[in-house]
Amino acid sequence: MKWKALFTAAILQAQLPITEAQSFGLLDPKLCYLLDGILFIYGVILTALFLRVKFSRSADAPAYQQGQNQLYNELNLGRREEYDVLDKRRGRDPEMGGKPQRRKNPQEGLYNELQKDKMAEAYSEIGMKGERRRGKGHDGLYQGLSTATKDTYDALHMQALPPR
């Protein structure tokens, strides 16, 4: 039975000419022109919408007033100081984890502030504040350390370097 079906298929194939199926695919020029037209119309519409949003935003800008309840406020660079203080909470020591300082004068900061009039000089230096601490006699080593850092420094003992 197999031989009979195979022989019939071979005869039919020999007698009938082999024709290729026509492909009405993406290579048809009419379809390419149609797709180009759709893409052109899409580009024109998208450009028109973009320009409308861009030019309508400048007219609507005064309508959005800045306030306390606004989620995003624009930067106000008009009142910016050249050397502005970062931490507005005076009396907080960053080396003590933000705890309040126990000083006689809480307005006296830990660090020296830059002075605007001295910045005009090319090689001006920042002077050191006089420290009023009860030390162990060699306070020259501890300049600029807070009490918490000074205690840690005291606990560590300096070891002599081995000779080379």
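Cβ atoms here come from the backbone N, Cα and C positions, even for glycine.
Keep in mind that this structure shows the original residues, not the substituted ones.
Just so it is clear, the model here is predicted, and its values are computed rather than measured.
Of all Cβ atoms in the shown protein chains, 10 besides its own fall within 10 Å of the Cβ of ASP36 (mutagenesis position). Quoted from Swiss-Prot, the note on the mutagenesis of ASP36 to Glu, Leu or Val is: Decreases cell surface expression of IgG Fc receptor complex.
Swiss-Prot lists 61-89 with the feature domain 'ITAM 1', giving sequence analysis as the kind of evidence.
What Swiss-Prot records for 100-128 is domain 'ITAM 2', and it gives sequence analysis as the kind of evidence.
The domain 'ITAM 3' annotation in Swiss-Prot covers 131-159. On the 0 to 100 pLDDT scale, the domain 'ITAM 3' (131-159) averages 64 in the predicted structure.
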